[in-house]
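Undergrad: Dumping the structure here so I can ask a few things about it.
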Amino acid sequence: MNLKNGLLLFILFLDCVFFKVESKCVKGCDVALASYYIIPSIQLRNISNFMQSKIVLTNSFDVIMSYNRDVVFDKSGLISYTRINVPFPCECIGGEFLGHVFEYTTKEGDDYDLIANTYYASLTTVELLKKFNSYDPNHIPVKAKINVTVICSCGNSQISKDYGLFVTYPLRSDDTLAKIATKAGLDEGLIQNFNQDANFSIGSGIVFIPGRDQNGHFFPLYSRTGIAKGSAVGIAMAGIFGLLLFVIYIYAKYFQKKEEEKTKLPQTSRAFSTQDASGSAEYETSGSSGHATGSAAGLTGIMVAKSTEFTYQELAKATNNFSLDNKIGQGGFGAVYYAELRGEKTAIKKMDVQASSEFLCELKVLTHVHHLNLVRLIGYCVEGSLFLVYEHIDNGNLGQYLHGIGTEPLPWSSRVQIALDSARGLEYIHEHTVPVYIHRDVKSANILIDKNLRGKVADFGLTKLIEVGNSTLHTRLVGTFGYMPPEYAQYGDVSPKIDVYAFGVVLYELITAKNAVLKTGESVAESKGLVQLFEEALHRMDPLEGLRKLVDPRLKENYPIDSVLKMAQLGRACTRDNPLLRPSMRSIVVALMTLSSPTEDCDDDSSYENQSLINLLSTR
C-alpha cells in the first residue's frame, strides 16, 4: 500500500469513527407538548386515544384539560379550528433524535396521509410513517399497529436556560412568526433562535415553541449532569484535531519505514493466504498471527492482515472496465462484478466514496473474522472509488433460489443444511469474537449458496460491534423491513437478538419460499409479514394443516411435515416480541443440528444452554 492510499484509508476510518456521530441524543425530558389542530370531526376522546402515552391514558381528559384551561372548558366539546397542547414523553429514540412513538391501530380506508395529517394533525409526516413501519403505503391492512413518531425538543442551554418545556408546533398556512410570538407571549427573536433554519411563512413543517406548564408558567431548563453540549463538542473537536495531526505525522513516518522494508520481503509474504481462510474449519480472530499486507495492519482499529490491496487498473482490466456483461448484482451500497483475479474467481463490489462507513465496517469485520460459513474477503482497493474483492460464490444468494423464476426448487434437506450453515456463521460472530459483532441485515439475499448448496453469510456493511458484557446499544435505524424486531424498529435497541429475529424470518422463507413481507387477501390487496402468517398457522387447532398451506408448493409432497413443524417452531421462538425470550444463535445451531441429523451427538456445552428448545424440536 502506498502512502497516498494509506492516508486515504486512515482518513476514511477517522471519518467513520469521529464524524458520523453528530446529531446524537443521550436522554430526553419528562414531558413535551404537542400542538394539536382541531377539526370538526375530532373530539377530546379521539385525541386522548391517538396521543395515548404514560402521561395521557386512554379516555383520560383531565391531564389534557389541565394544560389548556383557557381553551377547553368542557370534556364533551372542543372549539374547532383552534389548537390545544397535549403532553407526551420526550425520549431519546435510538440515540439519534428526541421524540415519542405512539401506536395507532388502523381501520378500513386508512392511509399514511390520513393518519399523519388528520388523526395526528401534521405532528408527524408520511415520510416518518414509511420509515418506521414496514407496510406498503398503498395497502395498509386493517387493524395493523402503526408506529407514529412525533419529534420534540427539551430546550437549548446555549440559547436560554429559562425555557425547558417546548411545544412541537406544526406550521399552517395562516401562521407567521409574529402571530405565533404574540400568542405565546414571547419575543420573535427568541423563537427564531430556537428554530434557526425554520421558515415560519412556508405553511408546513415543525417548529419548537417554549410552552407553559399546567399553572400557566414557563418551565426552566434544568441543568443536566456533565459538560454543556457546546463545551463538550468544542473540547472533543479540539482534542480530535490535535490527535489527528499527531497520528498523521506518526502514520506517515510509519509508512515511509514500511515502504523501505517492503522491498526486502518476499512477494509471497504479502499475498492472501487462501489456505488459511477458504476451507479450514479453524477460526481466526485478531489475535491470530500472520504476515501483514503492506502497511495497513498498523492502522488503529482496522486490520487488513489477510487482504490484498489491488490497483484500480487491475480491477478494471479483470472486469472489462466494469462492463454490464460482468455485472452480476446490485446492492444498496454498490454494484457487484464478476472477475478472475490472479487465478481465482472473484466478486468485486464497487462502492461510492460516500459509502465509506459501510466500506470500512465490512473491511474491518471480514479481515478480523474468518469462518467457513462467512464469505471470504480477498482484498480491497481505494483508488477512485471503494472496492471490496470477495471469493465468488457460484450459485448466487438464497433469496434468488427461493423467490427466483425458473430456478430449481431447493430440496428440503438442503434448506435445513443452509439454515444450519448460516446459523453457524452468525453464532461465530456473536459468541466467538471479541468484540461481539451484530450483522443487522440478516436476510435471504445476504446468504450465499456455493456449488455444494452450502450457505455463507455475506454483506457485513451494516455490522455493529459491542464490547463483551454490554447487552444492548442504541443506534440509527438500518436494515430491511420485514426482518426488524419490534425493539429495533421502535427504539433502535441493538443486541445479538435482532439477528436472531431476522434469522427466524429466514427460516420462514425457507419453508414457504415467500418474501418476508407479501401481499395477501382475497378481495382487497394488503400486506402481511411472514411472522404474522406463521403465528396464525401455529395457533390453529391443527397447526399441521395450516403449515401445509404455507409450505413451498414446488416441494410438492417431498418434505417431512414433522421437520417443517420443528423448523416453524424454531422460527417462532426466534421471532418472539420479547428479545430476552429468544434463543441464542448457539441454541439455534444445536436445534438445527438435531433437525438435520437426529442421531448426531451435540457437545455438552451447547446442549445445556436451552434444553427446552431442544426438547421442543425433538418431540411433537
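The backbone N, Cα and C atoms fix where each Cβ goes, and this holds for glycine too.
Pasting the relevant annotations from Swiss-Prot:
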| type | residues | note |
| --- | --- | --- |
| DOMAIN | 46-72 | domain 'LysM 1' |
| MUTAGEN | Pro87 to Ser | In hcl-3; S.meliloti induces extensive root hair deformation and continuous curling, but is unable to induce the formation of tight root hair curls and the subsequent infection threads |
| DOMAIN | 167-210 | domain 'LysM 3' |
| DOMAIN | 322-595 | domain 'Protein kinase' |
| BINDING | Ile328, Gly329, Gln330, Gly331, Gly332, Phe333, Gly334, Ala335, Val336, Lys349 | ATP binding site |
| MUTAGEN | Gly334 to Glu | In hcl-1; S.meliloti induces extensive root hair deformation and continuous curling, but is unable to induce the formation of tight root hair curls and the subsequent infection threads |
Undergrad: Counting other Cβ atoms within 10 Å, pick out the least crowded of the binding-site residues Ile328, Val336.
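TA: Minimum Cβ neighbour count within 10 Å, taken over the binding-site residues Ile328, Val336, occurs at Ile328.
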Undergrad: Counting only residues 6 or more past its boundaries, what in the same chain has a CB within less than 8 Å of a CB in the domain 'LysM 1' (46-72)?
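TA: For the domain 'LysM 1' (46-72), the list is 31, 33-34, 36, 78-79, 82-89, 100, 102-104, 119-120, 212-214, 216.
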Undergrad: Residues with Cβ closer than 8 Å to the Cβ of Gly334 (mutagenesis position), same chain and 6+ apart in sequence?
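TA: The list for Gly334 (mutagenesis position) reads Lys349, Lys350, Met351, Asp352, Ala355, Leu386, given in order along the sequence.
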Undergrad: For Pro87 (mutagenesis position), list the number of other Cβ atoms lying within 10 Å of its Cβ atom.
TA: 22
Undergrad: Should Ile328 (ATP binding site) be counted as helix, strand, or coil on the basis of DSSP?
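TA: For Ile328 (ATP binding site) - judged by DSSP and reduced to three states - the answer is strand.
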Undergrad: Where does Pro87 (mutagenesis position) sit in the DSSP three-state scheme?
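TA: Assignment for Pro87 (mutagenesis position) reads strand.
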Undergrad: Closest to Pro87 (mutagenesis position): which of the binding-site residues Ile328, Gln330, Val336, going by Cα position?
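TA: Comparing Cα positions, the closest of these binding-site residues turns out to be Gln330.
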Undergrad: Around the C-beta of Gln330 (ATP binding site), how many further C-beta atoms are within 10 angstroms, looking at every protein chain?
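TA: A count of 9.
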Undergrad: For the domain 'LysM 3' (167-210), could you work out the same-chain residues 6 or more beyond its ends whose Cβ comes under 8 Å from its Cβ atoms?
TA: 32-35, 37, 85, 121-123, 150-153, 156, 159-160, 218
Undergrad: Indicate whether Val336 (ATP binding site) is helix, strand or coil by DSSP.
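TA: Note: Val336 (ATP binding site) is in a strand by DSSP.
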